[in-house]
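**Student:** Before I ask anything, let me first share the structure, which is written out below as structure tokens.
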Amino acid sequence: MTDQTYCDRLVQDTPFLTGHGRLSEQQVDRIILQLNRYYPQILTNKEAEKFRNPKASLRVRLCDLLSHLQRSGERDCQEFYRALYIHAQPLHSRLPSRHALRKFHITNHACLVLARGGHPSLPLMAWMSSMTTQVCCSPGLASPLASAPPQRPPSGPEGRVWQAQAVQMLVSVSHFLPLPPSLSHGSFHTAWGILYVHSCPSFSNLIPRGSLHVCVDSNLVPTAAWRS
């Protein structure tokens with residue numbers, strides 16, 4: 001995903017951009033005119049006239065324009081995104097390709113935070129909570145972000161119980177980033193409401209091999225936790 005080109009992004013975004021009501025006639029005209037006036041020209045005068053022809057439907061003209069840009073090369077696709085940002089910024093911020101890039105960067109950061117033993121920021125915690133793909137908890141209890149965890153977890157058996165109670169959500173990032181075997185499964189400790197995974201087979205029954213999960217605190221007790 002980090003090697004994704006502007007042409008790749010345009011292929012991914014085309015179904016979204018050509019959806020009903022996404023771009024208005026005026027916005028498409030402005031984008032075409034900007035690409036026509038760009039030096040050296042992205043669109044020739046003849047091409048600009050073709051893509052602005054009111055005899056064809058807006059969707060057909062837009063599909064033809066995007067197909068033309070994809071064939072033209074990376075620079076032309078990049079300038080299209082620049083024009084789209086200028087003339088349709090709210091739509092630009094919702095592009096599927098931008099969402100995919102944000103997911104990659106933030107999950108990559110989450111993996112680095114966990115690998116180094118640090119703790120993520122509050123925005124990162126909120127994002128990880130929203131991206132939950134697996135749930136291992138008892139239903140009907142409090143939200144994981146509703147109350148702050150104890151500043152220092154107790155030690156001994158009570159600490160084991162507190163740590164087990166700290167688990168609510170399992171957020172998998174294995175879909176976005178391959179991880180080293182040392183992070184494929186493990187035991188954990190908690191700090192600031194975040195559960196950090198360490199390489200250890202004792203927790204493999206809860207965390208599948210080949211994926212990394214981040215656990216956010218709550219009062220929920222998963223039945224699989226600490227089972228040996």
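Numbering starts at 1 and runs along the chain as it is shown here.
Just so you know, glycine gets a Cβ as well, placed from its N, Cα and C.
For all the noted positions, this structure keeps the original residue and models no substitution.
Model, not experiment: these values are computed from the prediction.
The domain 'CARD' annotation in Swiss-Prot covers 8-99. Among the mutagenesis experiments that Swiss-Prot reports, Leu17 to Ala is described with the note: Abolishes the NF-kappa-B inhibitory activity. According to Swiss-Prot, the experimentally introduced change Leu65 to Ala is described as follows: Abolishes the NF-kappa-B inhibitory activity.
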**Student:** If you count Cβ atoms within 10 Å of the Cβ of Leu17 (mutagenesis position), leaving out that atom itself, what do you get?
**Tutor:** 22
**Student:** Can you tell me how the residues of the domain 'CARD' (8-99) break down into helix, strand and coil by DSSP?
**Tutor:** 67 helix, 0 strand, 25 coil
**Student:** Write down the Cα-Cα distance for Leu65 (mutagenesis position) and Leu17 (mutagenesis position), rounded and given in Å.
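**Tutor:** Cα to Cα, Leu17 (mutagenesis position) and Leu65 (mutagenesis position) are separated by 11 Å.
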**Student:** Enter the number of other CB atoms within 10 angstroms of the CB of Leu65 (mutagenesis position).
**Tutor:** 23
**Student:** Given the model, what does the mean pLDDT over the domain 'CARD' (8-99) come out as?
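**Tutor:** A mean pLDDT of 94 is what the model gives the domain 'CARD' (8-99).
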